[in-house]
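For reference, Swiss-Prot lists these features for the protein:
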type: DOMAIN; residues: 80-375; note: domain 'USP'
type: MUTAGEN; residues: Cys89 to Ser; note: Abolishes enzymatic activity
type: ACT_SITE; residues: Cys89; note: active site, nucleophile
type: ACT_SITE; residues: His334; note: active site, proton acceptor
Amino acid sequence: MEDDSLYLRGEWQFNHFSKLTSSRPDAAFAEIQRTSLPEKSPLSCETRVDLCDDLAPVARQLAPREKLPLSSRRPAAVGAGLQNMGNTCYVNASLQCLTYTPPLANYMLSREHSQTCHRHKGCMLCTMQAHITRALHNPGHVIQPSQALAAGFHRGKQEDAHEFLMFTVDAMKKACLPGHKQVDHHSKDTTLIHQIFGGYWRSQIKCLHCHGISDTFDPYLDIALDIQAAQSVQQALEQLVKPEELNGENAYHCGVCLQRAPASKTLTLHTSAKVLILVLKRFSDVTGNKIAKNVQYPECLDMQPYMSQQNTGPLVYVLYAVLVHAGWSCHNGHYFSYVKAQEGQWYKMDDAEVTASSITSVLSQQAYVLFYIQKSEWERHSESVSRGREPRALGSED
């Protein structure tokens, strides 16, 4: 394991680890040890997103934010239905959710990537750009998704929609890296995809003997929620950030006092994603059987209670897509999705069938994956649509 010594604001030492995973909060990205918490000024919802810039120096900014348009370039009408090519409902449901992700769709329709990409063939960003453009510009039609979208994944049978979704997101992230494969891990997290879907966990361990504190940061692209004991998404999030006691055989080896001592471990979201992907863990890892229970989820979700920084005001997200599984096992059943189109109308996207729906129907589903976008970003998007304004940069000021 290779360690690099870096500094946060000139005072906190990092120990960097070479292996990263995007969705597991227990995989370390960077660790800080100190004897007490420093004073920090309150942060706004807008500035909190940029905290990841302080985790480590960025050697190279792979996707400048001024090149990520947030305002809409999309047609007003809902787009095309997708043809099922044989057990590909999981592909179609996932693609529809990504197609109606505002910052991703706006970037794809800007053709920013294809104008500079030298790969084209085998590039997931180019493939997704072609798909999203076709889907959104062919309302009332049914189109056939390119086989390249599921190349290397689809094996002619029913697959897990969430696994395909993250396979696609990861492939798009890798497509941002040609020519930059030797950059450091933190710079890789400045890609277009991480700017849209990414954030950072903070795992904080406090030694109860010397009160020393160790912070570990890890990037994420989605958040998995255990729903076994939860009746709502909020309850599942509360369980996720609930402090854990480390004692007895599980006592903590403190790097400050160098003793094995009882400690408290707390996981929180250090930086918030522009677009939040919440996956409800409905399937058993062993049997694949489904947890077929109703888990309530809101149209508007305040993520502030689960953030590292408290007392900074609400951090509200709005629901814009829901991926649903109908059936009793991950090995069979049917996937479809609900998406919120540009004008605010909800639609059920069930392979080739596209039908208008209501928020009441959307909120009554046994959801598998939920897609939320920061309310401030959605409002900027909606405002630009109503005023017919030109696309603005992600994170730019009015």
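Cβ coordinates come from backbone N, Cα and C, glycine included.
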When you measure from the Cβ of Cys89 (mutagenesis position), how many other Cβ atoms are you left with inside 10 Å?
23
What Cα-Cα separation, expressed in whole Å, is found between the residue listed as 'active site, proton acceptor' and Cys89 (mutagenesis position)?
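Per the Cα atoms, the residue listed as 'active site, proton acceptor' and Cys89 (mutagenesis position) stand 7 Å apart.
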Using all protein chains in view, find how many other C-beta atoms are within 10 Å of the C-beta of the residue listed as 'active site, proton acceptor'.
16
